[in-house]
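Visitor: So Swiss-Prot lists these for the protein:
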- His88 to Ala: Causes acidic shift of pH profile (MUTAGEN)
- Asp137 to Ala: Lack of activity (MUTAGEN)
- Glu161 to Asn: Decreases activity. Increases Km for Na(+) and Li(+) (MUTAGEN)
- Asp166 to Glu: Decreases activity. Increases Km for Na(+) and Li(+), and causes alkaline shift of pH profile (MUTAGEN)
- Asp166 to Ala: Lack of activity (MUTAGEN)
- Asp224 to Ala or Glu: Decreases activity. Increases Km for Na(+) and Li(+) (MUTAGEN)
- Glu229 to Lys: Decreases over 50% Km for Li(+), without affecting Km for Na(+) (MUTAGEN)
- Arg325 to Ala: Lack of activity (MUTAGEN)
Amino acid sequence: MHGFHDVFIQILLLLAISVSVIAIAKLLKEPDSIALVLVGLVLGLTELPIIEDAERYITQSEVFQATIISLFLPILLGDATLKLPFHHLFSQKKTVLGLAFVGTFVSSICIGTAAYFLLDLPLAVAFTFAALMSATDPISVLSIFKSLGVPQKMSTVMEGESLFNDGIAVVLFKIASIYLLTYMEMGWAGLGSGVFLFLKFAIGGALVGLVLGYFFSQVIRVFDDYPLEVAFSALLFFGSYFIAEHFHTSGVIAVVVGGFVFGDYGAKIGMSKETKTNINTFWDSVTLIANALIFLMVGLEIRNIDLAGNWGVIVGAILIVLVGRTIAVYLGTGWVQELSSKERLLINWGGLRGSLSVALALSLPMDFAGRDQVLLLTFSVVLFSLIVQGLTLKPLIKKLGMI
């Protein structure tokens with residue numbers, strides 16, 4: 001108990017550091033996620049006895065890393081669905097659907113195939129890594145867009161793509177990390193089984209989210225009590241996730257669909273303006289803490305990454321992911337006439353990898369063959385994405401004249 005108390009105090013200290021970094025980043029009008037990663041890198045590279053146990057607990061504890069998925073994902077995804085008005089999403093449906101569905105599959109196939117042949121990774125490892133790299137994280141991008149006054153269209157596209165491709169990427173991640181080798185041995189029958197499993201995950205998760213989203217939308221019609229309605233939203237997010245996972249479908253897709261129903265239909269029939277404001281404020285605060293811990297953890301993980309002798313494969317992985325993203329964007333949106341070449345370029349470079357990729361990588365079982373390789377490449381690409389792409393995004397937007 002005494003040891004847990006010490007670790008808790010140290011994690012609290014890390015949270016205090018995180019919140020302080022966020023406050024300073026906001027004063028400087030810089031993306032707080034990038035600032036957190038940079039501070040995490042500094043903390044990870046220096047040995048400070050006062051937070052050493054907390055660093056070890058965050059980066060090596062199986063319990064903590066399992067908690068990341070079951071606790072943080074419903075929070076991050078649920079909050080995002082509440083923030084994106086459905087009519088905004090519908091107005092950009094062609095671009096969002098092209099990126100989220102065509103783009104995610106193309107990205108996964110390109111990255112997985114290249115990683116297998118060029119990086120000489122085992123098949124399951126290559127496509128597990130590819131699934132992780134197919135999920136985008138718009139947090140840093142949206143904060144930059146907001147600070148510069150980039151048109152709402154681009155924010156809607158980036159956030160809409162992320163919400164849908166996160167669900168697809170998680171399903172692909174599960175198939176690649178658990179079932180891929182078995183299906184490969186089955187030949188064409190395995191391909192059919194893989195497609196069936198994907199549809200089961202996706203459709204089953206969507207149905208769970210639809211039912212629970214509708215149910216809680218009806219429930220909040222009865223009450224005009226925002227603390228209670230906040231509690232109902234939490235029950236929806238976590239309930240959707242765990243019920244879907246219990247029935248071996250996609251918890252991520254369940255949260256996204258349930259959140260959209262609740263945030264759009266539920267808000268129209270059962271939320272006062274005050275309630276909607278307070279629900280958004282509550283989840284803003286919770287999401288800030290969750291993201292702070294995840295992005296700080298990305299930086300802290302540097303002490304567990306063996307860079308020596310791996311620079312070649314790391315650079316190769318970064319290039320493969322960048323090329324895979326480019327192919328995915330142009331194939332996924334090539335038929336969308338409303339999208340300009342400048343907008344495609346911004347979408348391409350703004351497809352950062354972040355918290356979901358990290359959370360999924362850490363959730364891999366310790367006995368997964370190639371876990372260390374996946375962690376090495378995932379954290380390396382995420383660091384490059386957040387720091388290099390993130391810090392060059394603002395100059396790119398100005399260069400393209402999109403403000």
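Every residue gets a Cβ built from N, Cα and C, even glycine.
Keep in mind that what you see is a predicted model, and the values were worked out from it rather than measured.
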Visitor: Using a Cβ-Cβ cut-off under 8 angstroms and a sequence gap of six or more, which residues of the chain neighbour Asp166 (mutagenesis position)?
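Guide: Same-chain residues close to Asp166 (mutagenesis position) (Cβ under 8 Å, separated by 6 or more) are Leu77, Ala135, Thr136, Val252, Val256, Leu356.
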Visitor: Do you know offhand how many angstrom separate His88 (mutagenesis position) and Glu161 (mutagenesis position) by C-alpha?
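Guide: For His88 (mutagenesis position) versus Glu161 (mutagenesis position), the Cα atoms are 13 Å apart.
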Visitor: What's the CA-CA gap between Asp224 (mutagenesis position) and Glu161 (mutagenesis position) in angstrom, rounded?
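Guide: Distance (Cα to Cα, whole Å): 33 Å.
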Visitor: List every residue in the same chain as Glu161 (mutagenesis position), at least 6 positions away in sequence, whose Cβ is under 8 Å from its Cβ.
Guide: Thr95, Val96, Leu99, Ala100, Gly103, Thr136, Pro138, Ile347, Gly351
Visitor: Just to verify: the residue among Asp137, Asp224, Glu229 with the fewest other Cβ atoms within 10 Å, which of the mutagenesis positions is it?
Guide: Asp224
Visitor: Expressed to the nearest Å, what is the distance separating Glu229 (mutagenesis position) and Arg325 (mutagenesis position) at their Cα atoms?
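Guide: A Cα-Cα distance of 39 Å.
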Visitor: Between Arg325 (mutagenesis position) and Asp137 (mutagenesis position), how far is it from one CA atom to the other, in Å?
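Guide: Distance (Cα to Cα, whole Å): 13 Å.
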Visitor: By a simple count, how many Cβ atoms lie within 10 Å of the Cβ of His88 (mutagenesis position), its own Cβ left out?
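Guide: Here the count is 15.
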